[in-house]
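According to Swiss-Prot, the domain 'Protein kinase' annotation covers 12-267. Taken from Swiss-Prot, the feature ATP binding site covers Ile18, Gly19, Glu20, Gly21, Ser22, Tyr23, Ser24, Lys25, Val26, Lys41. Lys41 to Met appears in Swiss-Prot as a mutagenesis experiment; the accompanying note says: Loss of kinase activity. Loss of binding to TSACC. Experimental mutagenesis at this site is recorded by Swiss-Prot as Asp135 to Asn, annotated: Loss of kinase activity. No effect of binding to TSACC. As annotated by Swiss-Prot, active site, proton acceptor applies to Asp135.
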Amino acid sequence: MSGDKLLSELGYKLGRTIGEGSYSKVKVATSKKYKGTVAIKVVDRRRAPPDFVNKFLPRELSILRGVRHPHIVHVFEFIEVCNGKLYIVMEAAATDLLQAVQRNGRIPGVQARDLFAQIAGAVRYLHDHHLVHRDLKCENVLLSPDERRVKLTDFGFGRQAHGYPDLSTTYCGSAAYASPEVLLGIPYDPKKYDVWSMGVVLYVMVTGCMPFDDSDIAGLPRRQKRGVLYPEGLELSERCKALIAELLQFSPSARPSAGQVARNCWLRAGDSG
């Protein structure tokens with residue numbers, strides 16, 4: 001039986017493709033069982049290289065089966081088909097953070113603070129459970145229809161991590177969100193990598209643009225070392241700028257932990273942004 005026919009018998013009606021990777025695509029679908037719209041990630045293991053099938057995919061599935069957090073995407077079920085395809089049925093989202101910024105521009109201070117507090121809480125949960133994401137970026141932060149609630153998604157580069165000396169060597173994620181040590185090919189603490197990426201996400205949220213020009217990747221660490229600049233005339237609280245500076249410290253050891261980020265004074269209610 002084909003995968004699409006099996007999905008139909010299970011009460012799913014596949015719709016348009018809303019995302020596509022090298023070995024997978026994400027489709028929107030309606031579900032009789034869950035009485036509404038879901039997202040289904042379709043992974044074609046036959047087209048994928050052994051490294052993906054034997055290492056990265058099992059890690060992703062292990063994380064998705066084990067995590068339970070209000071700001072991490074929830075998976076309803078996994079459907080394996082004998083033709084090599086795997087269907088991951090999960091929560092659907094109205095949009096993502098990148099689309100919201102592209103559509104509306106920078107996110108106002110209070111809303112940005114509230115959204116980032118949710119992101120920080122989700123990353124702290126992962127790190128407390130010895131898990132890392134390693135691909136935090138605006139596209140992987142899903143938003144509710146009112147753009148007030150977030151869900152982290154896409155754990156394709158996720159793995160277990162128990163901190164130093166449990167270092168990573170795999171280049172993961174997008175260059176624009178990659179920390180200096182990752183770009184330089186140095187064995188890195190993946191938790192500190194996540195923290196750096198959080199800094200890039202926060203900068204994009206509050207400015208509407210990227211902190212560093214990534215058109216020349218070889219020169220990117222040099223620009224990162226100089227620190228960030230802000231668009232002229234941008235109104236942004238000193239507490240927010242201070243947090244971004246902490247997250248984007250060139251030295252990994254100088255960056256805060258995810259727990260420290262979640263407790264940062266800017267994230268306390270009352271700071272207007």
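Placed from the backbone N, Cα and C atoms, the Cβ positions cover glycine too.
Just so it is clear, the model here is predicted, and its values are computed rather than measured.
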Please list, in sequence order, the residues in the chain of Ser24 (ATP binding site) that are at least six apart in sequence and whose C-beta is under 8 Å away from its C-beta.
Lys41, Val42, Val43, Asp44
May I ask for the distance between Ile18 (ATP binding site) and Asp135 (mutagenesis position), taken between their Cα atoms and rounded to an integer number of Å?
19
Restricting to the chain of Asp135 (mutagenesis position) and a gap of 6 or more, list residues whose Cβ falls under 8 Å of its Cβ, or answer none.
Asp154, Phe155, Gly156, Phe157, Gly158, Cys172, Gly173, Ser174, Tyr177, Ser197
DSSP state at Ser24 (ATP binding site), helix/strand/coil:
strand
Quick one: of Ile18, Val26, which of the binding-site residues has the smallest count of other CB atoms within 10 A?
Ile18
Tell me, by DSSP, whether Ile18 (ATP binding site) is helix, strand or coil?
strand
